[in-house]
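Asker: One structure, as C-alpha cells, below. Some questions next.
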Amino acid sequence: MTIALGKFTKDENDLFDIMDDWLRRDRFVFVGWSGLLLFPCAYFAVGGWFTGTTFVTSWYTHGLASSYLEGCNFLTAAVSTPANSLAHSLLLLWGPEAQGDFTRWCQLGGLWTFVALHGAFGLIGFMLRQFELARSVQLRPYNAIAFSGPIAVFVSVFLIYPLGQSGWFFAPSFGVAAIFRFILFFQGFHNWTLNPFHMMGVAGVLGAALLCAIHGATVENTLFEDGDGANTFRAFNPTQAEETYSMVTANRFWSQIFGVAFSNKRWLHFFMLFVPVTGLWMSALGVVGLALNLRAYDFVSQEIRAAEDPEFETFYTKNILLNEGIRAWMAAQDQPHENLIFPEEVLPRGNAL
C-alpha cells in the first residue's frame, strides 16, 4: 500500500475508500467486499447445521429422530425441513409461528430455512469472492463462472423445487441419509433417472471425472525429466518460466490411441470446464422443471401392452411399477397427516408376480 505525505482531501478521506482499502488489502485470508456476504452467511449456515444435527429433533416435523442427542450418527443426523402445514413460511425467529421462542423455532424446523437461505447466500458470496480476486489480479472470471454450476444445483434443489411444491417440507433435509431419501423420492414421484436433464447431468459429472483422470495421468506421463527432488512437487521451481510437460508428446500419444487428440491447451482446458459446468446447469434446469411437475419420458405404449399381455415386460415397465411402489410407501410414511391408506389391490404388482 502506498502512503502519500500531505493532507487528505475530502475525496481521499471518503468512507468508501477507507473501507475499500481495509477490505481489499493483502493479508493471509483475503476479505474483500464479497467477504461481507460470504463470511457471516457461511458461519451461520455451518453453525446452524452443527447445532441442528447435534441437538434438534425432527419429531414435530417428520416424526423422526435426527440428532446426535437422540442417538443418530453422522450419516443419519440431519437438519430437517419444516412440516408440510407451514407451507413456504420463512419461519423467522420473531415471526408469528415461533414468536421469539428459540426452542419452539427449532421444533418447527426454523433451522432448515436458516441454513438453506444463509447457505445459498454464502455460496453466492464465494462466487463473488472469486470474481473480486480475479479482477484484483487481472485474471479472467472463469472460476466464478464455473462455480455457478454448483450454485444453480443448490438453489434449484433446495429452494426452487420446494417453492414449486406445497412447501419447504418437500425439499431435502440437510443430512446424508436424508439426501438419499430425497433421491428415492425424486425417482418415485418424478421418474428422475429417465429425465433427459438428469441424463445430461450424469454425462457431465462422470464425463468430467473421466477427463480429469485422463488429463492428470497424461500430464504425469509426459513430465520432462527433472531435478533430484523425491517427487514431482519438489522437483520443479513453482516460478519457473518453462513448461513442465510435453504437449506434443501427449498429442501424439492420444492421436495414436483414438485417432484424434487436443492440439491446443486452451481448447482442452475449456472443454474440461465446459463438460461438468454444463452438466450441472442442465441438472438444475431439470429440477426447475420438476418444481413445475413436468414429466420425464413416458413410453405409454409399453405400459399399455404390459398391462394387457402378462408375458410382456420391459425394464421400463418394471421401473414404472417400482416407482409406484415407492410412491405408495413414501406417501403414507412421509405424509401421515394426510391419513393415506392404500388397499392391497391398488399396490403395484409386476407381471412376474
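A Cβ is built for glycine as well, from the same backbone N, Cα and C atoms used for every other residue.
If you look for the noted substitutions, you won't find them, since the model keeps the original residues.
What Swiss-Prot records for HIS118 is chlorophyll a ChlzD2 binding site, and it gives sequence analysis as the kind of evidence. Look at Swiss-Prot and you will find GLN130, ASN143 tagged as pheophytin a binding site, backed by sequence analysis. As annotated by Swiss-Prot, chlorophyll a PD2 binding site applies to HIS198, with the evidence given as sequence analysis. As annotated by Swiss-Prot, plastoquinone binding site applies to HIS215, PHE262. Record note (Swiss-Prot), mutagenesis PRO343 to Ser: In Alba-4; loss of activity. The unchanged residue is displayed.
What's the neighbourhood like for these features in this structure?
Answerer: Listed in sequence order, CYS41, ALA42, PHE44, ALA45, GLY48 are the same-chain residues at least 6 apart in sequence whose CB falls under 8 Å from the CB of HIS118 (chlorophyll a ChlzD2 binding site).
Around the Cβ of GLN130 (pheophytin a binding site), the number of neighbouring Cβ atoms within 10 Å comes to 19. Secondary structure from DSSP puts GLN130 (pheophytin a binding site) in a helix.
Counting every protein chain shown, 22 other Cβ atoms lie within 10 Å of the Cβ of HIS198 (chlorophyll a PD2 binding site). In three-state terms derived from DSSP, HIS198 (chlorophyll a PD2 binding site) belongs to a helical segment.
Cβ neighbour count for HIS215 (plastoquinone binding site) (all protein chains, 10 Å cutoff from its Cβ): 16.
Less than 8 angstroms from the CB of PRO343 (mutagenesis position) sits no same-chain residue that is six or more residues away. In three-state terms derived from DSSP, PRO343 (mutagenesis position) belongs to neither a helical nor a strand segment and is classed as coil.
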Asker: Taking the Cα of HIS215 (plastoquinone binding site) as the centre, which of the binding-site residues listed as GLN130, ASN143, HIS198 lie within 10 Å of it?
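Answerer: Passing the 10 Å Cα cut: none.
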Asker: Give the distance between the Cα atoms of ASN143 (pheophytin a binding site) and PHE262 (plastoquinone binding site), rounded to the nearest whole Å.
Answerer: 22
Asker: Find, among the binding-site residues listed as ASN143, PHE262, the one whose Cβ has the highest number of other Cβ atoms within 10 Å in the structure shown.
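Answerer: Of the binding-site residues ASN143, PHE262, the highest Cβ count within 10 Å belongs to PHE262.
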Asker: Roughly how many Å lie between the Cα atoms of PHE262 (plastoquinone binding site) and GLN130 (pheophytin a binding site), rounded to a whole value?
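Answerer: Here the two Cα atoms are 28 Å apart.
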